[in-house]
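Participant: I'd like to ask some things about the structure below.
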Amino acid sequence: MGCSSSTERLTSTKNINIVTSPAQQQKKNAQDTKVKIVLLGDSGVGKSSIALYLCHGRFSEKHQVTIGAAFLHHNIELKNGATMKLHIWDTGGQERFRSMAPLYYRDAYGAVVVYDSNNVESFDSLKYWINEIKSNGPRNCCIMVVANKKDLPQKLNSEMVMKFCEQENVSFIECSAKTGENITTLFEKLASRIYSRFKEVLYYNNP
């Protein structure tokens, strides 16, 4: 009798709609969010080394010139617990590859502009690279200037660089692709800014 009674109380759940809160829905949407990031800067400043350390946790002393662009991907967990999938395009910085760079700016939500903190010429090129992404990239692209090789004696004054970045309205961080200092932090900060600035667009483009 007990068995019969419990059977009569069973109901089908296939037509039941599960209601989630706005916060839960945002987290679900953000978990499937994919964003494109471009790495820019002169040849030899350490763009590939930064990407290598982020994605594989290692550093290589061998310098290999990036021809055109290299593609990597990495997941970043945001403060709200959601995951953002970064599609990272590491562009070649040599003069002969510069004409190809704008091809990779399209649809980029973020740009990491790298210079060598021990190379004044690479700092002088920052203006060129920032103008490149502002002129040829998407509107309101999140730009972060990165001083690489922090593990070496510094030839450039950080305060001067910070002032330059304030004038350009871009973010700034120092890092070392050799020791790994601030590598993850810089991409976490960039991902957070992209999420804050573009979350409505990202949800629309990543249903």
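Any Cβ shown, glycine's included, is placed from N, Cα and C.
Quick paste of what Swiss-Prot says about this protein:
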- 41-49, 60-66, 90-94, 148-151, 176-178: GTP binding site (BINDING)
- Gly2 to Ala: Loss of myristoylation. Loss of myristoylation; when associated with A-3 (MUTAGEN)
- Cys3 to Ala: Loss of myristoylation; when associated with A-2 (MUTAGEN)
Participant: In sequence order, which residues at least six apart in the same chain have a CB under 8 Å from the CB of Ser49 (GTP binding site)?
Facilitator: Phe59, Ser60, Asn148, Ala177, Lys178
Participant: Of Asp90, Asp151, the binding-site residues given in the record, which has the fewest other CB atoms within 10 A of its CB?
Facilitator: Asp151
Participant: Check Val45 (GTP binding site) against DSSP and tell me helix, strand or coil, would you?
Facilitator: coil
Participant: What three-state class does DSSP give Asp151 (GTP binding site)?
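Facilitator: SS state of Asp151 (GTP binding site) = coil.
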Participant: When the number of other CB atoms within 10 A of each residue's CB is tallied over all shown chains, which of the binding-site residues Gly41, Val45 has the maximum?
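Facilitator: Answer by Cβ density within 10 Å: Val45.
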